[in-house]
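Data block below; observations after.
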Amino acid sequence: MARLNRNDPQLVGTLLPTRIEADLFDLEVDGEIPKSINGTFYRNTPEPQVTPQKFHTFIDGDGMASAFHFEDGHVDFISRWVKTARFTAERLARKSLFGMYRNPYTDDTSVKGLDRTVANTSIISHHGKVLAVKEDGLPYELDPRTLETRGRFDYDGQVTSQTHTAHPKYDPETGDLLFFGSAAKGEATPDMAYYIVDKHGKVTHETWFEQPYGAFMHDFAITRNWSIFPIMPATNSLSRLKAKQPIYMWEPELGSYIGVLPRRGQGSQIRWLKAPALWVFHVVNAWEVGTKIYIDLMESEILPFPFPNSQNQPFAPEKAVPRLTRWEIDLDSSSDEIKRTRLHDFFAEMPIMDFRFALQCNRYGFMGVDDPRKPLAHQQAEKIFAYNSLGIWDNHRGDYDLWYSGEASAAQEPAFVPRSPTAAEGDGYLLTVVGRLDENRSDLVILDTQDIQSGPVATIKLPFRLRAALHGCWVPRP
């Protein structure tokens, strides 16, 4: 990386690249790590290994997988590049060969037809596999301990979709993994593929359908009997790609569509409901009661990324604020509208839950929160990826319990670890990486969910800074 534009808002603060592959044995710990925390906290971070081209976005950096391995009160850290086909080509060339975000028509001719995914968004674990994934391609399998890249993963040839969401859903009752691929037949196509994979890695259900219009889709929801697909007006366009323009455009005049499909239904059975133009990056949980479906999610008025707008309006950050919201869908109603209720006004994102209680009406959710009563150490461009606080949302009280990370600090997406396999919902610990911006390094903090406001029970210190990650997961030791 010979040159780096340090005036680029996507390359400063918590977003400043580090590009560090590391092996750290027995990290320094302040406090005491709870004995029940034995396993691995995996994270995935976009890291540009070469200087990005002029028209770039933070979410297009190469995948950098990292892992905190916990064992009997000790923690080791490891980070490795996800060695995709794209990473390998640019490593050999020592320069950027891939152009605009998800636009192959802007690439160097030497990489025409090469798999463009950077596998940088999430780490998932299922049927003994650890996978790095981004929604523009198929996952890459990693070694669970060393994080070395094993290769592109298509479920042993069972998955023919060209893409795979970074937010598959795990059913704790059956062990099934449910996921979709959008633009499943290639960039800017309206095709959706939907799969169910059993706990042994066998595809037990597959169906295809088309979106009402081709659109960017990031997350979805499942209940015991239904899968729900939100289609929102961040549209894609092959003609825009060929004209070497950004792939996405915000077209609010199209409104939003919510597809409701029986969990093992065929694409022809999907029912499309309507909603106004809005945006949802992430779902907390969904459940059903009788003929009603409830979905807790993070909703904003517009797409939080400043892609072009069909109405030529400037990007409005105040409309891009995600807030905890509940959707209610009545399947017995003749109306094609959904009911939407805002649960809280604070900026909040990157939600997780106690996944043992998925598919039922959960009490608790855990997420990054910007508490407006406290100072912010991060800038506008960082606001989807870093937060001044962590929050525990309590559906019974209708409010957050908050932990403030500090005046020169920024917390990231948490992971939840139950206190024991049989612990009550939400009883356990939150793990989160915190950037110490004034020290140019990071900590991993452990918070007790029973008393989050008292601060960390343990702080694991890193001697360098970790770039803001997107998503990860906790995997207990067998």
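Using the three backbone atoms N, Cα and C, a Cβ is placed for every residue, glycine included.
Non-local neighbourhood of His167 (mutagenesis position): Ser122, Phe179, His218, Asp219, Phe220, His282, Val283, His471, each in the same chain, at least six residues away, with C-beta under 8 Å from its C-beta. Among the mutagenesis results in Swiss-Prot, His167 to Ala has the note: Loss of activity. The residue drawn here is the original one.
The Fe cation binding site annotation in Swiss-Prot covers His167, His218, His282, His471. The Cβ of His218 (mutagenesis position) has 18 neighbouring Cβ atoms from other residues within 10 Å, across all protein chains displayed.
Record note (Swiss-Prot) on the mutagenesis of His205 to Ala: Retains 7% of activity. In sequence order, Tyr194, Tyr195, Ile196, Arg264 make up the list of same-chain residues 6 or more apart from His205 (mutagenesis position) whose Cβ falls under 8 Å from its Cβ.
The note that Swiss-Prot attaches to the published mutagenesis His218 to Ala is: Loss of activity.
Around the Cβ of His282 (mutagenesis position), the number of neighbouring Cβ atoms within 10 Å comes to 20. Among the mutagenesis results in Swiss-Prot, His282 to Ala has the note: Loss of activity. The residue drawn here is the original one.
Of all Cβ atoms in the shown protein chains, 22 besides its own fall within 10 Å of the Cβ of His471 (Fe cation binding site). Cβ proximity to the Fe cation site centre (mean Cβ of His167, His218, His282, His471, cutoff 8 Å) flags the following additional same-chain residues: Thr121, Ser122, Thr165, Ala166, Asp219, Phe281, Val283.
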